[in-house]
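K.L.:
Checked Swiss-Prot, it gives:
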type	residues	note
DOMAIN	119-267	domain 'Peptidase S3'
ACT_SITE	His145	active site, charge relay system
ACT_SITE	Asp167	active site, charge relay system
ACT_SITE	Ser219	active site, charge relay system
VARIANT	Val291 to Ala	In strain: A7
VARIANT	Met548 to Lys	In strain: A7 and MTV
MUTAGEN	Pro901 to Asp	Retention of E1 protein in endoplasmic reticulum
MUTAGEN	Gly906 to Pro	Retention of E1 protein in endoplasmic reticulum
Amino acid sequence: MNYIPTQTFYGRRWRPRPAARPWPLQATPVAPVVPDFQAQQMQQLISAVNALTMRQNAIAPARPPKPKKKKTTKPKPKTQPKKINGKTQQQKKKDKQADKKKKKPGKRERMCMKIENDCIFEVKHEGKVTGYACLVGDKVMKPAHVKGVIDNADLAKLAFKKSSKYDLECAQIPVHMRSDASKYTHEKPEGHYNWHHGAVQYSGGRFTIPTGAGKPGDSGRPIFDNKGRVVAIVLGGANEGSRTALSVVTWNKDMVTRVTPEGSEEWSAPLITAMCVLANATFPCFQPPCVPCCYENNAEATLRMLEDNVDRPGYYDLLQAALTCRNGTRHRRSVSQHFNVYKATRPYIAYCADCGAGHSCHSPVAIEAVRSEATDGMLKIQFSAQIGIDKSDNHDYTKIRYADGHAIENAVRSSLKVATSGDCFVHGTMGHFILAKCPPGEFLQVSIQDTRNAVRACRIQYHHDPQPVGREKFTIRPHYGKEIPCTTYQQTTAETVEEIDMHMPPDTPDRTLLSQQSGNVKITVGGKKVKYNCTCGTGNVGTTNSDMTINTCLIEQCHVSVTDHKKWQFNSPFVPRADEPARKGKVHIPFPLDNITCRVPMAREPTVIHGKREVTLHLHPDHPTLFSYRTLGEDPQYHEEWVTAAVERTIPVPVDGMEYHWGNNDPVRLWSQLTTEGKPHGWPHQIVQYYYGLYPAATVSAVVGMSLLALISIFASCYMLVAARSKCLTPYALTPGAAVPWTLGILCCAPRAHAASVAETMAYLWDQNQALFWLEFAAPVACILIITYCLRNVLCCCKSLSFLVLLSLGATARAYEHSTVMPNVVGFPYKAHIERPGYSPLTLQMQVVETSLEPTLNLEYITCEYKTVVPSPYVKCCGASECSTKEKPDYQCKVYTGVYPFMWGGAYCFCDSENTQLSEAYVDRSDVCRHDHASAYKAHTASLKAKVRVMYGNVNQTVDVYVNGDHAVTIGGTQFIFGPLSSAWTPFDNKIVVYKDEVFNQDFPPYGSGQPGRFGDIQSRTVESNDLYANTALKLARPSPGMVHVPYTQTPSGFKYWLKEKGTALNTKAPFGCQIKTNPVRAMNCAVGNIPVSMNLPDSAFTRIVEAPTIIDLTCTVATCTHSSDFGGVLTLTYKTNKNGDCSVHSHSNVATLQEATAKVKTAGKVTLHFSTASASPSFVVSLCSARATCSASCEPPKDHIVPYAASHSNVVFPDMSGTALSWVQKISGGLGAFAIGAILVLVVVTCIGLRR
């Protein structure tokens, strides 16, 4: 659902009122067609009378058009007013008059009321207005926190889409109501606006009102501008003293924005006072009207009244009132008050499958449930005894009361034992619940020592394996560590939101009350209320409170049971219930799950050894510790493992960066630098070694290619020389006595006819004249050298030109006056040089400080761990039961015939085969769902918010811009337009799951299609909504003979299975170094894409050239240079100027990035600047004010292989060839080229001469 309304209107019934004039309107007389003198005099007279009337009106108010006669009353004698509470009656009267005057609506309020008459509707809950819905554009909007339905038949039927991000519900307006809708606008100049209670001030992006002008119940009211357009919808407010800041939903140009001041409260009206019923009469739940409603006076009637009101909102007020018997006096709240509810309950005896000796029994300490939702490993155990209250219903934390037959006995709390594979440490106890910290184990046992010193125990199968908190599996809490969020059971006995169901206990059979006496059966009640049913004779059925005798009867013919409905007991599946309808009560339980922080250890820092593009970590864990790492490029290459012993791990570190996470320590990010062996400005083998370390494949390819070219050139040259000599000498060799001309002889090295061979000649010269020998040898060498140096000089002249041509082929970033493109990389400085005729150049510097990619989310549902609710079974003795349909998730109900259950006192029923048991079960959200649940969202278009720092001249400002589209902002009086981003990339899929502070890209099933044992087996919109869906494969089974229980089978929780198999969160493996955050879900600082920027700088941002220093004789000298290092170069600008001042400095190429943006200059001096480059031989132009100089440097590779910061320069440099390397290439290629050219010339000349013959 798009929460930006569409401006669709068919006409408005309201138009803004024209501005009021400060003078009364007078009827203008009609001028005569032919003016005359008398008419002019009459006109002057009328004007004078009007002026006189206006002066009188300024002194006294005008009379109404139809004055009403006032009734004259006799003046009453003045009496001294009586003082009441320090105030007189006159003061009270004045206060009332002031209140009446204050309630009169002002101009702004009246104007809003006219508009609101059509476009807003009340939202009502149980007949009371809780807020408002507003018609804006083509949509009806209602705050999501306002409970109730819209008080309009057409609008109440609409299907609303809910957005938790904006706290808003939205639906399309019916077509016939669009004429009632208000316009809206995103234009919000600072000033005053209107709403129902008067003026609203808008300043600094916040709406504020005087404190007291708004109140709960105003949620959903619109704020209008002076044209009647909606600019915002009120959600709540935050009291800030004399003024209240409003929490609103408003509109920007292309998106919806929610403004929530700190401390804001929702302004939905509080619900009405909860009412309860008694005998078809209603009353406030906290004020029962009858004396018998006091539990101490009539226990059973009071419990029945509570059962009748168990589902009403004021149930707990009624429970408190009935138990404390409020009589107008105030009761002190104390710890014992928390135990007061337990006087209406009692412990019980239930079936236990293992009573500690391998056999089953009916145990007074039967274990009902074990909860382990706390992440700190704490267990919350529920059993059938009660702790902290004695058998007299008094609070005593040293006692445990348990059921011993029909009686209640006390045990000492110190005898309580809880154990798994070892003894547990008990942290807290109250009522039916125990908090304990236990070692891992496969069973759980609870035991006490009764009054006869016998051990009463119950053991159940339970797998306890607490998971670690954080990234280290430790056992002992450290003295020093790191605090991280976790959950635990809060050790408090105060009332909580968690509750358990109670019900009336069943009639308990007890054969010990029967005795045989001379053919008669005697029933000994012992002060109890007993039901009896004997088949001997007639009429032997009833209830008695005293001993009685059944004549002529046997014990086997009688069935007696004790009935006691003065106390509730827990709704246990191991004890039958007394009533067939699902009557129940509820009580709060202690020890709620709470969000806290847990101290966890921090693994010892690893020993880090930096290598070339890799890092070696020596890990020394004290306990199993999680180690993970990822790269920060497009492919994260995530890896994780649990380390249990000292190991060594080597991790590759690319230029894009790497992040490793060791235990609970903070993640560490590292970047590699372009380090290598050799020298870029040394001998050829050193240069080859240098480039082989940086680009091994390219270097090998280049060297092999150049070698092949050299060999081919040499072989080709030799072949041409041999061919030329052959062509030259062949004709003369075939002609006897022919003489070879001396020119051909020189070219072809042809021997004379009378001369010896070359070897003989050279040997002769060596023996006879060595000086001539060396001259003969030096001549051709000299020729070759002369040709080589000539070619070298030609190449040197073209060197700079060819280098610049190649450099222009690379990626460069140039800044123009009104548009540029900056990289979307946090911390990367981007600078542009702006020139304007008549002004000194201006350096514009921009840097992305922070980015936030926030998708638009639509909550599909939440899922969490379920709990299976198994009410006490209903056993119908001597009859049949029937299941009824109930609107419960995954509800199951079955009736089993032929049951014959036993309780601790004997058979529950008197019949043998006509008994039936009604078993039912359903699924509900676990109590832990409030703290531990996963939310399934559908993600739509994401908005990218960037915080950009802009600096130019004297302006240094940081702005927030949305770069999905065009976003215009004003910085220092200059309009900048940012966006749209070059890449629409997002790390989020269209379906994501959010669990605590982790985000997962996961394809989850839609609402209503969950599968048992999988993610989404239970689904609901919120953790408290009534739209719970469940599919857990719950199936009931037939109870075992002779036992009272409700067996069932069910697929384990899909949520808990998902927690084990959920995999790695997007937080740790997001590409491009994204940092995933929640509340709201967003990706921070993703280094992807470029941001176009357009600007329109005024002339005032520049310095006139006549006012700026004039730089002359600017020269650049590079002192030191280390490439591929963060500002590892230092250069010095030497200059002369006509006056002192400030000059902007800038590098006009992406080959180098300057650290400084401005420099102070004097009449003569030097300026030292720092630069960063990735080139070994950078050559770049630096400007100081309007003067420019070329800087050339010979850079050395960095010494540090790994650094903890990213490079501040562009790594894309082409060609990255040092000047020395180019010189050696030119020398080698020049020599080979000269040799090849000489061979070509010889071949050409010989060929030409041969053709002339």
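Backbone N, Cα and C define each Cβ position, glycine as well.
From a predicted model like this one, the values you see are computed outputs, not experimental measurements.
Thinking about packing and proximity, how do these listed features fit into the structure?
P.N.:
Within 10 Å of the C-beta atom of His145 (active site, charge relay system) sit 18 other C-beta atoms, taking all shown protein chains into account. The DSSP secondary structure for His145 (active site, charge relay system) is coil.
Annotation for Asp167 (active site, charge relay system): spatial neighbours Pro143, Ala144, His145, Leu235, Val249, Arg258, Glu266, criterion Cβ-Cβ under 8 Å with sequence separation of six or more. Secondary structure at Asp167 (active site, charge relay system), as computed by DSSP, is coil.
Long-range neighbours of Ser219 (active site, charge relay system) (same chain, six or more residues apart, CB within less than 8 Å of its CB): Thr130, Gly131, Tyr132, Pro143, His145, Val146, Val234, Leu235, Gly236, Glu266, Trp267, Ser268.
Cβ neighbours of Met548 (variant position) (same chain, under 8 Å, six or more residues apart in sequence): Lys522, Ile523, Tyr532.
Pro901 (mutagenesis position) counts 22 other C-beta atoms within 10 Å of its own C-beta, drawing on all protein chains shown.
Residues within less than 8 Å, Cβ to Cβ, of Gly906 (mutagenesis position) and separated from it by at least 6 positions along the same chain comprise Pro509, Asp510, Arg511.
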K.L.:
DSSP-wise, what's the residue breakdown of the domain 'Peptidase S3' (119-267) into helix, strand and coil?
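P.N.:
The counts are 11 helix, 76 strand, 62 coil.
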K.L.:
Across the domain 'Peptidase S3' (119-267), what does the pLDDT come to on average, as a whole number?
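P.N.:
Value for the domain 'Peptidase S3' (119-267), mean pLDDT as a whole number: 86.
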